[in-house]
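A short write-up of the structure that comes next.
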Amino acid sequence: MAQGVLWILLGLLLWSDPGTASLPLLMDSVIQALAELEQKVPAAKTRHTASAWLMSAPNSGPHNRLYHFLLGAWSLNATELDPCPLSPELLGLTKEVARHDVREGKEYGVVLAPDGSTVAVEPLLAGLEAGLQGRRVINLPLDSMAAPWETGDTFPDVVAIAPDVRATSSPGLRDGSPDVTTADIGANTPDATKGCPDVQASLPDAKAKSPPTMVDSLLAVTLAGNLGLTFLRGSQTQSHPDLGTEGCWDQLSAPRTFTLLDPKASLLTMAFLNGALDGVILGDYLSRTPEPRPSLSHLLSQYYGAGVARDPGFRSNFRRQNGAALTSASILAQQVWGTLVLLQRLEPVHLQLQCMSQEQLAQVAANATKEFTEAFLGCPAIHPRCRWGAAPYRGRPKLLQLPLGFLYVHHTYVPAPPCTDFTRCAANMRSMQRYHQDTQGWGDIGYSFVVGSDGYVYEGRGWHWVGAHTLGHNSRGFGVAIVGNYTAALPTEAALRTVRDTLPSCAVRAGLLRPDYALLGHRQLVRTDCPGDALFDLLRTWPHFTATVKPRPARSVSKRSRREPPPRTLPATDLQ
């Protein structure tokens, strides 16, 4: 039943021309559409007619060729679903999120999820369908053009490729992975580089070792194909594709328009990567779940809610940790390479692939995988200011002189309870900003970043504005606070890992923080108990902690800032 319902929704998404929806662009609306399909469409009818909707999609681009070849489709008149099983409002929604696209600084086909993240619907649904089909595999080189859904091939051991998705302890990709070896695919693939000297000269040559032997349908239709094609375009134009560009909704309660923060962003936006990774995670889960599987509406409600099967670690908040546990960089690189090889063999051949050698494809795959694993999977998810409803900066912010040499750790003290969901964390951010602006008279919230216990970092003054977090040292380092009072207790392991590992390492990689940066607790520079005894004792064991910095003389510190502020309705937080 679940697979048939998904075929119908995929067909609706791909077949319908973009229109205007009356429903807000929320993940809850997509879940509502799935629930309505599950209720109204007979299980015996769904799979056959839904694939007709997919086949009638007007877009014949390379992504649809992958969908058709790896997921399967039948030629059937799409009007057999008349009358449409969806209400006019939900049909309007499917038209609104028909296909993912980026045009003139706007992003289409995306919705706002309950965790505050923006998610592209198309790669999410493609991943769900691939998982329902059992993660089909196609062997390379192609002996025939028979689609894998016709041969019935599946992975004999999916768990060996994708371990338990709920393992959230690993911050990065596993280094160990099975070696993939086979005969050189170049011997079985037509020479696609003849007559293309310009392309041949424009790309660095890479020795093609261990060429790909198979393509995983789940990775191909979600991540691998899009990563490969986007970085292929970048390599041919001598430019580096932007990865993970964020954006802002026109409103959070009933979002309708999503504007990217970089109008020149590539298709690999944050929303697309979120949707693709969610598709991989949930597709893998479905491929390993025996019948009867949960309904898709129920599964998505759990995943974008409290957690699948009541596991709080298995939810969208922790998609990067869970996604990183599913594969290794070497396997993903092979899948990107293999998917590009597959696209070379499908008709009509993608024009940019027509003149590419296997060595060049291998280089594109390596570059794409490195950027994805280091700049996306290996970095924390940061909600931009617009996502938590920040008020404008009062005055004119002063710019930092980057890179900086210090990272100052704080706790907010008030709010004292850790925030574990987007609604509470966003409310805490707005409350702290109001106090800092209205009571303290500062231009903005004082911290550079605030870390919640919901799996997200919240942008305060960010990487470029001087903060108001560590008196006398604001221009020398970033101030990072963890929501909560850590006098006697410690933050969650996920929050600690963010401050200790992922946030600073990504800042170093981006040239924002010096590689030899020093990490200090607030109390080392100002007479205060911040960041709390329990947290500070732990900081002293961290690699970049520096114990030799002396606190500022008492005469240069205000009386009020020498003590922790007492609890109050408005969060006092650190007073520098």
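Just so it is clear, glycine is given a Cβ too, placed from its N, Cα and C backbone atoms.
Original residues fill every noted site, and no substitution is shown.
According to Swiss-Prot, the features are:
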type	residues	note
BINDING	HIS410, HIS522, CYS530	Zn(2+) binding site
DOMAIN	406-532	domain 'N-acetylmuramoyl-L-alanine amidase'
MUTAGEN	HIS411 to Ala	No effect on amidase activity
MUTAGEN	CYS419 to Ala	Abolishes amidase activity
MUTAGEN	TRP442 to Ala	Reduced amidase activity
MUTAGEN	TYR447 to Ala	Abolishes amidase activity
MUTAGEN	CYS530 to Ser	Abolishes amidase activity
* To do: Provide, as an integer number of angstrom, the distance between the C-alpha atoms of TYR447 (mutagenesis position) and CYS530 (mutagenesis position).
  => 13
* Structure fact -> A 10 Å Cα radius around CYS530 (mutagenesis position) captures, of the recorded positions HIS410, HIS411, CYS419, TRP442, HIS522, exactly HIS410, HIS411, HIS522
* Asked: What's the most sparsely packed of the recorded positions HIS410, HIS411, HIS522, counting other C-beta atoms within 10 A?
  -> HIS522
* Structure fact -> Should one count Cβ atoms within 10 Å of each candidate's Cβ, the mutagenesis positions TRP442, TYR447 would be headed by TYR447
* Structure fact -> Smallest Cα-Cα separation from CYS419 (mutagenesis position) among the recorded positions HIS410, HIS411, TRP442, HIS522 is shown by HIS411
* Asked: How many helix, strand and coil residues does the domain 'N-acetylmuramoyl-L-alanine amidase' (406-532) contain under DSSP?
  -> 38 helix, 28 strand, 61 coil
* Asked: If you count Cβ atoms within 10 Å of the Cβ of CYS419 (mutagenesis position), leaving out that atom itself, what do you get?
  -> 23
* Asked: Just how many other Cβ atoms lie inside 10 Å of the Cβ on CYS530 (mutagenesis position)?
  -> 29
* Please give the average pLDDT for the domain 'N-acetylmuramoyl-L-alanine amidase' (406-532) in this predicted model. => 97
